[in-house]
Amino acid sequence: MGVDVSMTTSIEPAEDLSVLSGLTEITRFAGVGTAVSASSYSQSEVLDILDVEDPKIRSVFLNSAIDRRFLTLPPESPGGGRVSEPQGDLLDKHKELAVDMGCRALEACLKSAGATLSDLRHLCCVTSTGFLTPGLSALIIRELGIDPHCSRSDIVGMGCNAGLNALNVVAGWSAAHPGELGVVLCSEACSAAYALDGTMRTAVVNSLFGDGSAALAVISGDGRVPGPRVLKFASYIITDALDAMRYDWDRDQDRFSFFLDPQIPYVVGAHAEIVADRLLSGTGLRRSDIGHWLVHSGGKKVIDSVVVNLGLSRHDVRHTTGVLRDYGNLSSGSFLFSYERLAEEGVTRPGDYGVLMTMGPGSTIEMALIQW
């Protein structure tokens, strides 16, 4: 014999979503810092310097929603114009810029966190604009005189989404080492990853990327840290679009060259809901509960597609579009430039939720849920 009981269930956000991560210690953001290369140029200035006259290519640059980018342009040739640097010179450029910008971003980040180099216990470096062995982490440790006992990791070649992959790694390290400071450092010398062949394919890439480095300090087990805590990650690789974004060897150009399929903004947008729904699954949260969206500044069309498919407002992505306008696409560290702007804005309140979103080769979408 049974009794039927009428029940009404109301799903509310969990008071402490840290249980979702399965971690006994929750990682919090402790500080952020950014750096760029020495010189910036408007899109018109780049076109004039590179002597680009093709109206279609000029239109790509001038309709990119980018005002300025920090770039280290090719050297001038004796007869005027610019020299197309060989791959060896580009690798040297990457090493010099990535280390310089990375050191400055790291120092700014530690200052923001109220910490010093001697407090650093784990350094995870991210780059895709060049290849280094020993890795960028080793070079920066030597350059800044960081304790050689500092543990380190390098994420290389994952592209624009890699900053969140690194945060996932360092958040796990942080939870296992409460009270110790870890840093995610993204350093991308996009000026070292170009090809000049007059085609529309390379024009799109050359119009988009800029040099930049961003560092994020994290720590667990210290409730005094005011930054948001990391609650959950979600990842999705669109295997049918594996070749839609890639950085590989161009035999005709005798160098590495980046390829972006024209359909990639729509591919990313069409799959954004899948990842967002997985991220919020089991939390009791809806997308409308998210107060702050920090999306990778991948390009005007990519941002527009994400906005439409996730039902966001232009205000939601104001930092994303602002970073694109002022810097261009900074690859793996773009979302941290946006986070820095949000932190400086001072509008977050305790209990607010935020979503970090990056997109890159694979084609890949990464997301993280955070709470202040």
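Each residue, glycine too, has its Cβ placed from N, Cα and C.
As recorded in Swiss-Prot:
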MUTAGEN   Cys160 to Ala  Reduces the formation of DPA-CoA. Strong decrease of the affinity for malonyl-CoA
MUTAGEN   Cys160 to Ser  Reduces the formation of DPA-CoA. Slight decrease of the affinity for malonyl-CoA
ACT_SITE  Cys160  active site
MUTAGEN   Cys190 to Ala  Produces DPA-CoA at the same level as the wild-type
MUTAGEN   His296 to Ala  Reduces the formation of DPA-CoA
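Here the C-alpha separation of His296 (mutagenesis position) and Cys160 (mutagenesis position) works out to 8 Å.
Close to Cys160 (mutagenesis position) in the fold, though at least 6 residues off in sequence, lie Ser128, His296, Gly298, Asn329, Ser331, Ser332, Ser334, Thr358, Met359, Gly360, Pro361, each with a CB less than 8 Å from its CB. With a 10 A radius on its CB, His296 (mutagenesis position) counts 33 other CB atoms from all the protein chains.
Cβ neighbour count for Cys190 (mutagenesis position): 27 (other Cβ atoms within 10 Å of its Cβ, all protein chains included).
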